[in-house]
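*Asks:* Here it is: the structure, laid out below.
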Amino acid sequence: MESSKKMDAAGTLQPNPPLKLQPDRGAGSVLVPEQGGYKEKFVKTVEDKYKCEKCRLVLCNPKQTECGHRFCESCMAALLSSSSPKCTACQESIIKDKVFKDNCCKREILALQVYCRNEGRGCAEQLTLGHLLVHLKNECQFEELPCLRADCKEKVLRKDLRDHVEKACKYREATCSHCKSQVPMIKLQKHEDTDCPCVVVSCPHKCSVQTLLRSELSAHLSECVNAPSTCSFKRYGCVFQGTNQQIKAHEASSAVQHVNLLKEWSNSLEKKVSLLQNESVEKNKSIQSLHNQICSFEIEIERQKEMLRNNESKILHLQRVIDSQAEKLKELDKEIRPFRQNWEEADSMKSSVESLQNRVTELESVDKSAGQAARNTGLLESQLSRHDQMLSVHDIRLADMDLRFQVLETASYNGVLIWKIRDYKRRKQEAVMGKTLSLYSQPFYTGYFGYKMCARVYLNGDGMGKGTHLSLFFVIMRGEYDALLPWPFKQKVTLMLMDQGSSRRHLGDAFKPDPNSSSFKKPTGEMNIASGCPVFVAQTVLENGTYIKDDTIFIKVIVDTSDLPDP
């Protein structure tokens, strides 16, 4: 069987190297359709066990499910891409990890006999499916192949390729009858008409020389007596053309005309010089304007540098403030340590009290008429009373220090509050029962010397939202540096309920303070009247979404500090 050929540099046909195949990740090199099963024409009717349960074509790279049904690899990938894949044959759920390659079935399918794809062009071959690609790539004489010449775009059957390349291809090499050079057949006529140096041509100026080679034409034109020429005063406006003899006669007889042309050209040149001078003046003005702009830019740059230096000094000041706060935290930690020790002592005292109470109980069971027992009981009761008083004092001091430490630990100084509310169900039930209608957050600040604020929430709603919504409010508190801040409060406020799910669909509302509202005046008490949203979010939305996790919700308050001046 004749293989395909290719041309070498001299135009001779050479054996064509074997074409590279696309290996399938299995046995051999086979045709793999992009989607679904094989569409080949099989010699015998294919059994149903070799057909895909989805596309009903012959299986390509068969995969078998746990339920025993087979699918093409691409069809299985399409099924597994759905959220709940099911077998199209029995509707059983498909588990990806339990789908496996059916290599036995694959080998049986590749051994099935098929007709060549070029049967319609005359190929009568019957071969196994696994050998079809090799047959089409290297053997089939009825496979269409591109011409071996790079410029030719025609496709011919493999059996006709040699004749096409040698006899019919428009880009085959042909020999010029004049210069004997090799030229593609499609370009031969153009070569002879315009390019061949050995073709005989005549002078285009119809001089006495009638025949000469195209290669000699250029040299002849430079010497031809009939070659047209122009007057040497052409650049000044003279349009006369003629032979060399006519040009000499013209220049001798037209001296006055040429002088006039020179005068006109000189006048035109003077006008151009004047225009250039005017343009030069305008350019100088533009240069001066640019110089002034550069000076103003330099002044602005110096001003920006000064602002930068001021900002650096502010940053240093803030760093010192931060260091000071860190020192205060360390001091607070030192102050808390004794209270921790007191707490441990209190625990010890509690055990002592319990022991004393046990002793009192024992003594009370003894004969109450015994005088000594009565005195001992009175002494023990007085000791017990003193211990209870000391424990109460310790409890109060520890609670106060714990509260102060929590406030300092959770305070934010950038205008952003993230408030974590635990035990949502219990706290909401207390609100429903009227025990604790609202909760206040820890304070937060717009800066170390800025506004002091907090949030207030009604878990069972307030006003219009009572019993149906969560109500959320913003509160201005009296701060240490209120005297240095601008009033009324004007910063934009954003209230937000945070979504704890992966979609992060937070619920939020924003408002600009009303300068006439008493809620945003300078506080005269501990805090102003709260302002916000009585119907911030419906309780059904809150409790049925992903806003509650581990019986906890998160509320976020953002105060815009971008235009806030330093105190």
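The backbone N, Cα and C atoms fix where each Cβ goes, glycine too.
When I checked Swiss-Prot for this same protein, it listed these features:
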MUTAGEN   K106 to R  Reduces 'Lys-48'-linked polyubiquitination; when associated with R-155
MUTAGEN   K155 to R  Reduces 'Lys-48'-linked polyubiquitination; when associated with R-106
MUTAGEN   K328 to R  Abolished ubiquitination by the SCF(FBXL2) complex
DOMAIN    414-559  domain 'MATH'
MUTAGEN   W419 to A  Decreased interaction with FBXL2
MUTAGEN   Y440 to F  Loss of interaction with MAVS
MUTAGEN   F473 to Y  Loss of interaction with MAVS
*Asks:* Among the mutagenesis positions K106, K155, K328, which residue has the largest number of other Cβ atoms within 10 Å of its own Cβ?
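*Replies:* Result of the Cβ crowding comparison: K106.
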*Asks:* Could you tally the C-beta atoms, other than its own, that fall within 10 angstroms of the C-beta of W419 (mutagenesis position)?
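*Replies:* W419 (mutagenesis position): 20 neighbouring Cβ atoms within 10 Å.
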*Asks:* Among the mutagenesis positions Y440, F473, which residue has the largest number of other Cβ atoms within 10 Å of its own Cβ?
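*Replies:* Neighbour-count leader: F473.
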*Asks:* I'm trying to understand the geometry here, so how far is the Cα atom of Y440 (mutagenesis position) from the Cα atom of F473 (mutagenesis position), in Å to the nearest whole number?
*Replies:* 10
*Asks:* What counts of helix, strand and coil residues does DSSP assign across the domain 'MATH' (414-559)?
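*Replies:* The domain 'MATH' (414-559) comes out at 24 helix, 54 strand, 68 coil.
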*Asks:* If you measure K155 (mutagenesis position) to K106 (mutagenesis position) at Cα, how many Å is it?
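*Replies:* About 34 Å separates the two Cα atoms.
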*Asks:* Measuring Cα to Cα, how many Å separate F473 (mutagenesis position) from W419 (mutagenesis position)?
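*Replies:* Roughly 13 Å, rounded to the nearest whole number.
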*Asks:* Please report the distance from the Cα of K106 (mutagenesis position) to the Cα of W419 (mutagenesis position), rounded to the nearest angstrom.
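*Replies:* The Cα atom of K106 (mutagenesis position) is 62 Å away from the Cα atom of W419 (mutagenesis position).
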*Asks:* Fill in the CA-CA distance, K328 (mutagenesis position) to W419 (mutagenesis position), as an integer in Å.
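*Replies:* A Cα-Cα distance of 24 Å.
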